[in-house]
Structures are given as C-alpha cells and as structure tokens.
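What follows is a single structure, written as structure tokens, with notes after it.
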Amino acid sequence: MLKYEERKLNNLTLSSFSKVGVSNDARLYIAKENTDKAYVAPEKFSSKVLTWLGKMPLFKNTEVVQKHTENIRVQDQKILQTFLHALTEKYGETAVNDALLMSRINMNKPLTQRLAVQITECVKAADEGFINLIKSKDNVGVRNAALVIKGGDTKVAEKNNDVGAESKQPLLDIALKGLKRTLPQLEQMDGNSLRENFQEMASGNGPLRSLMTNLQNLNKIPEAKQLNDYVTTLTNIQVGVARFSQWGTCGGEVERWVDKASTHELTQAVKKIHVIAKELKNVTAELEKIEAGAPMPQTMSGPTLGLARFAVSSIPINQQTQVKLSDGMPVPVNTLTFDGKPVALAGSYPKNTPDALEAHMKMLLEKECSCLVVLTSEDQMQAKQLPPYFRGSYTFGEVHTNSQKVSSASQGEAIDQYNMQLSCGEKRYTIPVLHVKNWPDHQPLPSTDQLEYLADRVKNSNQNGAPGRSSSDKHLPMIHCLGGVGRTGTMAAALVLKDNPHSNLEQVRADFRDSRNNRMLEDASQFVQLKAMQAQLLMTTAS
C-alpha cells in the first residue's frame with residue numbers, strides 16, 4: 001500500500017510539468033496548496049535569492065542558506081523521481097531505463113520545463129524503437145551510441161558502456177519503485193493466476209517483466225556490484241523449465257511450460273518465486289538506504305532463501321564463495337580457501353526443515369564431497385534438538401538416505417564413522433561420515449593429539465587427494481559444527497597444517513575470514529591448540 005504522500009505525487013501526470021507562461025529555464029518544484037493537493041510550480045523569488053546568496057562566500061555558510069541548500073536538494077530529488085514516475089506510467093519502464101542509460105542529459109541539474117522536454121524526447125525515441133535500432137546487428141557502427149538532445153533534435157553520438165554519474169541515482173530510484181510495486185504482486189500470485197495471467201505478467205508493465213527490467217538497472221552501475229551479484233544469484237535459480245531471469249518474457253519456452261505444466265508443477269514454481277521475491281526485499285532495503293544517503297554496500301551476505309539455521313546478521317555468508325546447486329539454488333555453505341586453493345566446504349548445522357535438509361543432501365551428492373565431518377557433540381545435539389540426519393534412513397524431498405555405522409574409532413570412542421548412501425533420481429553416491437562426539441562449543445578438543453588424529457582421518461577419507469588440491473568446490477570435505485565458524489574453522493585449518501606444517505596460521509585465519517565471514521577461528525583457545533599442533537608437526541618433520 002502506497003503512503004498517502006506517495007499517492008498524491010503519483011497522481012501528477014506529464015501534463016503537470018508543462019506550465020504555460022513560465023520560463024522554460026525556471027526551476028520547478030512540487031508545491032502543496034493544502035493537505036489534499038500537490039502541484040508543480042516554478043521556484044519562488046525568495047528561493048532564488050537564497051540560492052544566489054549560497055554562491056557568495058560571505059553567506060554560503062550561514063545557517064539559513066545551508067538549510068535552504070539542503071531543502072533544494074531534497075526538492076530536486078523528489079520532483080525528478082515524480083517526473084520519471086509519470087514518464088514510466090505513459091511509456092513503460094523499458095523505454096525510460098533505455099533513455100536514461102543512453103542519454104547524456106545531466107540528471108543532476110534542477111528540473112526545468114526545457115529539461116523535462118529533453119528527457120521526454122529521449123524516452124519517446126526509446127519507446128519508438130530507436131534504442132533497439134542502435135543495438136541491432138545492422139547498425140554495428142553505432143551500437144555504442146548515445147542519444148544527445150541539441151536544439152530539439154535527436155542525434156547519435158559515440159559513447160562507452162559506462163553509465164554516467166548523473167544517471168545512476170535515477171536508475172536506482174526506478175529500480176526501487178519497481179521492486180516496491182512488483183514484489184507484493186508476485187507474493188500474492190498462485191498457480192491458477194500464474195497460468196491464467198502469464199502473458200500479461202510477462203509483458204508491458206506486468207510484474208514479471210517489470211521486475212526483470214528493474215533488476216537489470218543494477219547491472220548498469222559498477223558501484224552496485226554487490227547488489228547485482230545478489231540479484232544474479234537469485235535470477236539464476238531454476239524455476240520450472242528455465243532460470244528465473246527468463247520469466248520476464250512471453251512467447252518462449254516459459255510460457256509454453258506454464259501452459260502445459262501440472263497443478264503440482266505450477267505450485268512448486270510459485271513456491272520458488274515467492275521465496276525469491278521475499279529474498280529480493282533485501283535489495284529493496286539496501287536501495288532505500290542508498291536513497292536516504294547511504295553509500296553502496298561494499299559487502300553483502302549471500303541469499304539464504306530460508307535455508308540457513310542462523311540469520312546472516314549472526315553468521316554471514318560470503319556470496320562470492322557461496323556454494324550453489326546445479327539448479328542455481330544457493331545453499332548456506334562457503335568454500336574455504338587458503339592461498340587461493342579450496343580447502344573444504346563449511347557451513348552451519350543444517351536447519352531442521354524439509355527444504356533445508358534436502359538442499360544439504362543434494363549438495364553432498366552433487367559436489368561428491370570426499371567426506372562429511374560433523375563436529376557437533378552428542379550433548380549439544382540433544383540440547384539443541386538437532387536432527388541426526390547423518391545416521392539412519394530418511395527421505396528429504398527428492399533425496400533418499402541410508403546410513404550405516406562402520407565403527408567407533410579410537411581416541412576413547414569419541415569418533416563414530418558411518419557410510420551414508422545418497423540417491424536422487426538415477427544419481428547415487430556413498431559418502432563417509434565422521435561424527436566427533438566430544439568437542440565442546442567454543443573450546444578445544446581434549447587433546448592436540450586428537451585434533452591431529454582427526455585431521456588424518458579426514459585426509460584418509462578423501463579419495464580425491466589432500467584438501468587444497470581440488471580446483472573447484474567438488475570433492476572437498478564438508479565440515480560443520482553448530483555455527484560453522486569456530487570448530488569448523490579449526491578443523492579446516494588442521495587440514496592445511498597436515499598438508500603443509502609451515503603454513504602461516506594467521507594467514508590461514510585471514511583467508512578463511514575472507515572466504516566465509518569475520519567470525520572464522522574466533523575462539524582463542526582453539527587457535528592456541530592449532531599452534532600446538534603445528535609445533536608438534538614441525539618437531540616431527542625436523543626429526
């Protein structure tokens with residue numbers, strides 16, 4: 001539901017910005033006659049005087065002038081957003097986006113009737129297919145051209161692919177407004193409405209078409225890389241027959257699939273779209289912060305889609321190293337690296353929901369993990385009511401498991417080993433499981449010898465070579481405790497030491513934090529035990 005203030009502004013049409021008898025170069029702003037009406041008006045004389053005083057060194061730092069300058073900035077931003085909204089209502093988001101991208105008009109200037117006409121002419125040209133003409137294969141020589149308005153004529157000029165600074169904020173504003181409008185519509189969609197209204201939803205200003213158009217804006221702004229990476233992950237998720245990014249176009253394979261899909265298939269597709277739409281609200285929140293003056297985010301946790309046990313505010317997930325399934329679905333797991341080489345997969349204890357456990361099992365199966373290492377103690381599993389998913393037989397969605405206990409290892413029977421058979425469709429895989437039952441949270445193992453012994457067991461379970469020799473996220477050990485930062489980081493670091501006892505532990509910790517989050521190897525006592533293990537290994541090597 002739009003706020004009352006937004007509804008008033010959105011009622012302003014393009015004709016509202018054409019003022020008879022007003023100079024074409026007069027600055028325009030949105031005035032309020034009373035609480036029920038907003039209208040476009042030329043700048044008042046008193047405002048012009050204060051603006052002029054702001055250019056004088058003697059007056060520009062006075063409180064009244066500084067306050068006026070800030071008010072002008074807010075007014076200019078508001079009227080530009082309102083004007084672009086009016087343009088979008090008439091010509092559509094695609095035309096407005098293309099015009100902003102290709103135009104060399106300075107959007108940082110105050111809006112005047114002259115500027116409004118120039119922008120409108122650009123949008124008209126885009127709406128009539130001029131941008132498509134420039135980009136077409138028959139016009140290779142002008143594919144990097146830009147629209148330039150001079151003397152009322154539309155011309156073509158050479159331009160690189162970078163978006164000008166003056167266009168970035170308008171593009172972000174359009175993206176924000178589009179997300180606010182389309183996400184609630186997608187969340188209310190069901191299978192029946194998807195089948196009945198797909199053509200309308202995937203064309204024009206329909207929510208699916210509009211969503212994809214607005215998300216593309218982020219790809220045009222280099223500084224928005226974190227947001228764009230987040231969006232790309234979500235739009236690469238398979239929904240039905242195709243990646244979600246393909247759902248904004250009608251007349252293709254998605255439309256044919258929607259027309260023939262079963263009720264169950266449509267229900268599953270809508271369920272995924274709902275989850276994606278909910279996740280995209282994080283992008284909306286970031287854009288709102290930027291609109292309020294915050295800088296572009298330099299880091300951003302990857303999307304969790306409800307699969308993570310802990311909120312990313314507690315256990316962040318580096319989206320650059322986040323593991324993804326073959327259907328594009330991201331899971332709350334990272335690839336830990338040291339010196340640029342993968343060491344292990346690391347995550348929290350799987351969330352006790354069918355979707356989370358299914359995704360976890362699919363990951364073990366698809367990535368053909370060399371082994372699964374569960375560092376959560378038996379006492380903690382019982383206290384936290386954590387699902388013992390790695391022993392026994394279960395069905396998690398499409399994945400079936402059958403785990404048989406092989407042995408209780410030495411070290412005081414503190415380590416149980418299982419062989420867990422996984423099957424999903426025609427794919428089968430058996431993964432060794434090591435469950436360490438006596439490692440308390442935030443504490444070291446009872447002895448350094450046990451840590452070294454455990455590292456040997458993990459390495460011996462790895463039939464694909466020592467950790468760190470893989471060049472991808474496949475064939476690596478999957479390690480988790482409860483949160484996936486302390487014991488998990490310690491175990492992975494121990495594997496690095498077994499591979500090379502001379503490794504710099506401080507650098508290992510730094511690389512793990514870059515790989516996953518700043519909490520990796522956060523417990524001092526566990527780090528001390530790693531140093532003790534390193535000393536033992538170096539002594540053995542020396543002798």
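Placed from the backbone N, Cα and C atoms, the Cβ positions cover glycine too.
Taken together, the residues in the domain 'Bacterial Rho-GAP' (162-293) have a mean pLDDT of 91 on the 0 to 100 scale. Taken from Swiss-Prot, the feature domain 'Bacterial Rho-GAP' covers 162-293.
A mutagenesis experiment is reported in Swiss-Prot for this position, Thr213 to Ala, and the note states: Loss of RAC1 binding and GAP activity. Cβ neighbour count for Thr213 (mutagenesis position) (all protein chains, 10 Å cutoff from its Cβ): 22.
Non-local contacts of Gln246 (mutagenesis position) by the CB criterion (under 8 A, 6+ apart in sequence, same chain) comprise Gly252, Glu253, Val254. Where Swiss-Prot documents Gln246 to Ala as a mutagenesis experiment, the accompanying text is: Loss of RAC1 binding and GAP activity.
Here Swiss-Prot notes a mutagenesis experiment, Thr249 to Ala, with the remark: Loss of RAC1 binding and GAP activity. In the three-state DSSP classification, Thr249 (mutagenesis position) falls within coil. In this view, Thr249 (mutagenesis position) is surrounded by 16 other Cβ atoms within 10 Å of its Cβ, with every protein chain counted.
What Swiss-Prot records for 315-543 is domain 'Tyrosine-protein phosphatase', and it gives sequence analysis as the kind of evidence.
Counted within 10 Å of its Cβ, the other Cβ atoms near Cys481 (mutagenesis position) come to 26, all protein chains included. Here Swiss-Prot notes a mutagenesis experiment, Cys481 to Ser, with the remark: Loss of phosphatase activity.
Positions annotated as active site, phosphocysteine intermediate by Swiss-Prot: Cys481.
DSSP places the residues of the domain 'Bacterial Rho-GAP' (162-293) in helix, strand and coil in these numbers: 103 helix, 4 strand, 25 coil.
DSSP classifies Cys481 (mutagenesis position) as coil under the three-state reduction. Thr213 (mutagenesis position) sits 41 Å from Cys481 (mutagenesis position), taking the Cα positions as reference.
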